[in-house]
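Student: Pasting a structure below so you can have a look.
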Amino acid sequence: MKKLGTLLVLFLSAIILVACASGKKDTTSGQKLKVVATNSIIADITKNIAGDKIDLHSIVPIGQDPHEYEPLPEDVKKTSEADLIFYNGINLETGGNAWFTKLVENAKKTENKDYFAVSDGVDVIYLEGQNEKGKEDPHAWLNLENGIIFAKNIAKQLSAKDPNNKEFYEKNLKEYTDKLDKLDKESKDKFNKIPAEKKLIVTSEGAFKYFSKAYGVPSAYIWEINTEEEGTPEQIKTLVEKLRQTKVPSLFVESSVDDRPMKTVSQDTNIPIYAQIFTDSIAEQGKEGDSYYSMMKYNLDKIAEGLAK
């Protein structure tokens, strides 16, 4: 009997070692997967797929700039303890002050084992400015087709780490991506009806290149990315001169930037700011745009309305 007990202990130990080596977590006992997302957009997509099956921590607070961020002690702790970490990649958290690179290095986390870029598979667009030329444009989520890629990558890694809930994740993924796909198709039809001479989305940061490509609306901006100088007199003058040659009816300003440079552009061109829109963050809970889906629907509706005036 003693020998049998010893063999049973060895057998169970072997199972635990295999599970640890494969990176899978045993969630049958009710212990949830610990997941970290770098920003509110990725966190919301993750929540739509994982529901209450995980413990989720989002690092960059709603409304703050994910390009350059200083992690708090809680972020460091949660990252160190995480079973799975999702980040955007393509020059967002790893550009600027490279805060995410430092965070995962200090937590001794390994890429494609502990942390994964949800943008894997996106058709990347590159920056064009003198100081940023050749670097990746990180704002891929502003094209709903890329949001679907994000969701699929998230579901894949959740299922790999937590196979006990794979069916649950895949069911939620299907429902969620069908919803995003429907909004994407409806929005493309809407933008196709706007006259070509009115099609120009003007924002503070040049974050809408992926949006432009997806919905056939060229973009113009004051500065290209939030890691460079923002709203200099020269940048404003360049945009004002460009807009005077167009028939664009409306300007837009993002919720996460200083609106003063765009107000100057509006005054100098007599083109009104139609609406505040979202780029790097969803809205606070309970407000319009408080999820990735509602943020994108709000953006698509407001931009179409503003350009149709």
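Glycine too: its Cβ is placed from the backbone N, Cα and C atoms.
Sequence unchanged from the original; the noted substitutions are absent.
From Swiss-Prot, for reference:
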VARIANT   Leu8 to Phe  In strain: NA-1508/92
VARIANT   Val9 to Ile  In strain: NA-1064/97
VARIANT   Ala14 to Val  In strain: NA-1064/97, NA-1383/97 and NA-1508/92
VARIANT   Ile16 to Ala  In strain: NA-1064/97 and NA-1383/97
VARIANT   Ile16 to Val  In strain: NA-1508/92
VARIANT   Gly30 to Ser  In strain: NA-1064/97
VARIANT   Ile62 to Val  In strain: NA-1383/97
BINDING   His67, His139, Glu205, Asp280  Mn(2+) binding site
VARIANT   Glu81 to Gln  In strain: NA-1383/97
VARIANT   Asp83 to Asn  In strain: TIGR4
VARIANT   Asp120 to Glu  In strain: NA-1064/97, NA-1383/97 and NA-1508/92
VARIANT   Gln130 to Lys  In strain: NA-1064/97 and NA-1508/92
VARIANT   Ile148 to Met  In strain: NA-1383/97
VARIANT   Lys193 to Asn  In strain: NA-1064/97, NA-1383/97 and NA-1508/92
VARIANT   Gln285 to Glu  In strain: NA-1508/92
Student: In the three-state scheme derived from DSSP, which category covers Asp83 (variant position)?
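Tutor: For Asp83 (variant position) - judged by DSSP and reduced to three states - the answer is coil.
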Student: If I take the alpha carbons of Asp83 (variant position) and Glu205 (Mn(2+) binding site), what is the distance between them in whole Å?
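Tutor: Here the two Cα atoms are 34 Å apart.
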Student: Sorry to bug you, but what's the C-alpha spacing from Asp280 (Mn(2+) binding site) to Ile62 (variant position), rounded to the closest Å?
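Tutor: Cα-Cα, rounded: 9 Å.
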Student: Just going by other Cβ atoms within 10 Å, which of the recorded positions Gly30, His67, Asp120, Glu205, Asp280 has the emptiest spot?
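Tutor: Among the recorded positions Gly30, His67, Asp120, Glu205, Asp280, the lowest count of other Cβ atoms within 10 Å belongs to Gly30.
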Student: I want to check the contact list for Ile148 (variant position): same chain, sequence separation of six or more, C-beta distance under 8 angstroms. What comes out?
Tutor: Thr177, Leu180, Asp181, Asp184
Student: May I ask which of the variant positions Gly30, Glu81, Asp120, Lys193 is closest to Asp280 (Mn(2+) binding site) if we compare their C-alpha atoms?
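Tutor: For Asp280 (Mn(2+) binding site), the closest Cα among Gly30, Glu81, Asp120, Lys193 is found at Asp120.
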Student: If you count the C-beta atoms lying within 10 Å of each candidate's C-beta, which of the variant positions Glu81, Asp83 ends up with the smallest number?
Tutor: Glu81
Student: By a simple count of other Cβ atoms within 10 Å, which of His139, Lys193, the recorded positions in the record, is least packed?
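Tutor: Ranked by other Cβ atoms within 10 Å, the recorded positions His139, Lys193 bottom out at Lys193.
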Student: What is the interatomic distance between the Cα atoms of Gly30 (variant position) and His67 (Mn(2+) binding site), given in whole Å?
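Tutor: That comes out at 36 Å between the alpha carbons.
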Student: Among all chains shown, work out which of the variant positions Ile62, Gln285 has the most CB atoms within 10 A of its CB.
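Tutor: That would be Ile62, with the highest Cβ count within 10 Å.
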Student: Work out how many Å separate Gln285 (variant position) and His139 (Mn(2+) binding site) at their Cα atoms, rounded off.
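Tutor: Just about 22 Å between their Cα atoms.
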